[in-house]
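Below: the structure, in structure tokens.
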Amino acid sequence: MGSINNNFNTNNNSNTDLDRDWKTALNIPKKDTRPQTDDVLNTKGNTFEDFYLKRELLMGIFEAGFEKPSPIQEEAIPVAITGRDILARAKNGTGKTAAFVIPTLEKVKPKLNKIQALIMVPTRELALQTSQVVRTLGKHCGISCMVTTGGTNLRDDILRLNETVHILVGTPGRVLDLASRKVADLSDCSLFIMDEADKMLSRDFKTIIEQILSFLPPTHQSLLFSATFPLTVKEFMVKHLHKPYEINLMEELTLKGITQYYAFVEERQKLHCLNTLFSKLQINQAIIFCNSTNRVELLAKKITDLGYSCYYSHARMKQQERNKVFHEFRQGKVRTLVCSDLLTRGIDIQAVNVVINFDFPKTAETYLHRIGRSGRFGHLGLAINLINWNDRFNLYKIEQELGTEIAAIPATIDKSLYVAENDETVPVPFPIEQQSYHQQAIPQQQLPSQQQFAIPPQQHHPQFMVPPSHQQQQAYPPPQMPSQQGYPPQQEHFMAMPPGQSQPQY
């Protein structure tokens, strides 16, 4: 009898040791020591363990570098786990994606081989990023996630759906197509999530979303997340959500860590001004926004002519090309990305510390989403707006609507406003998997070549003149992105298009 008790006590002690030591065996990344603002620090003091999440999920959370929940995660995760509908409003870059991914992974049953959660996003890039967050946080959970977007092979999606898929991440058009063909069975999908809900319920997508909902069970749970809530979102809430729990963390609309400036310049002097900014600012990575796809390509060509590394991305590019640009910019292989508003929604690249509006946006909503690409997760960032005479009324209107102040740019910008003291702590984004779960590898000869990305020679354009004295100005200061963290030194030969080498496919 004594030996039995001894054995029981020994086993009990060993189990206790295992419970105590499971964290020590995790592969936790280096701590991000950059200063943060109250956007993510103003919490109630809860930890992820306080939510009683399954251990496999906690392992993925900690191995992704998460330490404590942000305010939106603290509010949304426990309520979502109870099964209640949620309407959540929080700033860009405060952890909204994890706020719905974590309860989704907690609620999905790995042994039930059905689609149990549908995550809808407005853009292909955001779908790729969200699916990767699902896979990263849920890597120990035995849960299968599939991403499906327009512009990819429909046959591959159909083949993938013949296998087990627990979580489906996609854009509305492709999801509706698969559901209408009865390829994607949503009859057991008990969780419906919309990220960037304001965009999802705009005229572009509202009808499609309504059709998709008809394929879900009537008792499904709905989670809606966004930074802005126009009237269309409220109408959708009244029609489709059952006694939703409303979260509003928007005391102010802009992130506290972003310092905003404007520079008043003539249109023909914008490139000269941009060149000056490049030489004076300590840029880790920068995103430059234009208002049209033609100006995106033209500006990328002009920046390249000045001797700076530069990629571009816009909606008229092939999906495979956009994927390559997005992947390489996330991995720090180039400092500067010129793009249209394609990348204003939800894209999370924490190494971006400067956003430049080469063309000033027309609406406060667009402005808010653009500048939110810097200062991610409570860190510091810089937003610089190049303003001409015709933009002055929009500048005033946006300041009034957002309740923010955009100051005139000073002669010297304090580096403490946007530069981390130790760039080695800047986290490298989750690596996008070399091949998505539902697409076959593309042979080497089918990859887009450098010529496919090339910009046709441009004639003299009076809007983008650069004084001869500035043509040979020095490029960025010495690279601050540490190579051991996945940010290689700046290359000697610069291009305005991604290299035509074999690259990972999505």
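Just so you know, glycine gets a Cβ as well, placed from its N, Cα and C.
If you look for the noted substitutions, you won't find them, since the model keeps the original residues.
Owing to the predicted nature of the structure, the values given are computational and were not obtained by experimental measurement.
Features reported for this protein in Swiss-Prot:
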type	residues	note
DOMAIN	77-247	domain 'Helicase ATP-binding'
MUTAGEN	Arg89 to Ala	Leads to mRNA turnover defect and no growth at 37 degrees Celsius; when associated with A-91. Impairs RNA binding in vitro
BINDING	Ala90, Lys91, Asn92, Gly93, Thr94, Gly95, Lys96, Thr97	ATP binding site
MUTAGEN	Lys91 to Ala	Leads to mRNA turnover defect and no growth at 37 degrees Celsius; when associated with A-89. Impairs RNA binding in vitro
MUTAGEN	Asp195 to Ala	Leads to mRNA turnover defect and no growth at 37 degrees Celsius
MUTAGEN	Glu196 to Ala	Leads to mRNA turnover defect and no growth at 37 degrees Celsius
DOMAIN	257-417	domain 'Helicase C-terminal'
MUTAGEN	Arg345 to Ala	Leads to mRNA turnover defect and no growth at 37 degrees Celsius. Impairs RNA binding in vitro
MUTAGEN	Gly346 to Ala	Leads to mRNA turnover defect and no growth at 37 degrees Celsius. Impairs RNA binding in vitro
MUTAGEN	His369 to Ala	Leads to mRNA turnover defect and no growth at 37 degrees Celsius
MUTAGEN	Arg370 to Ala	Leads to mRNA turnover defect and no growth at 37 degrees Celsius. Impairs RNA binding in vitro
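Known features from Swiss-Prot, placed on the structure.
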{"residue": "Arg89", "record": "mutagenesis position", "CB count, 10 Å": "20"}
{"residue": "Ala90", "record": "ATP binding site", "CB count, 10 Å": "23"}
{"residue": "Lys91", "record": "mutagenesis position", "CB count, 10 Å": "24"}
{"residue": "Gly93", "record": "ATP binding site", "CB count, 10 Å": "27"}
{"residue": "Gly95", "record": "ATP binding site", "CB count, 10 Å": "23"}
{"residue": "Lys96", "record": "ATP binding site", "CB count, 10 Å": "25"}
{"residue": "Asp195", "record": "mutagenesis position", "CB count, 10 Å": "25"}
{"residue": "Glu196", "record": "mutagenesis position", "CB count, 10 Å": "25"}
{"residue": "His369", "record": "mutagenesis position", "CB count, 10 Å": "24"}
{"residue": "Arg370", "record": "mutagenesis position", "CB count, 10 Å": "24"}
C-alpha of Asp195 (mutagenesis position) to C-alpha of Thr94 (ATP binding site): distance in Å? 13
Taking only the binding-site residues Gly95, Lys96, Thr97, which one has a CA atom nearest to the CA atom of Arg89 (mutagenesis position)? Lys96
May I ask for the distance between His369 (mutagenesis position) and Gly93 (ATP binding site), taken between their Cα atoms and rounded to an integer number of Å? 10
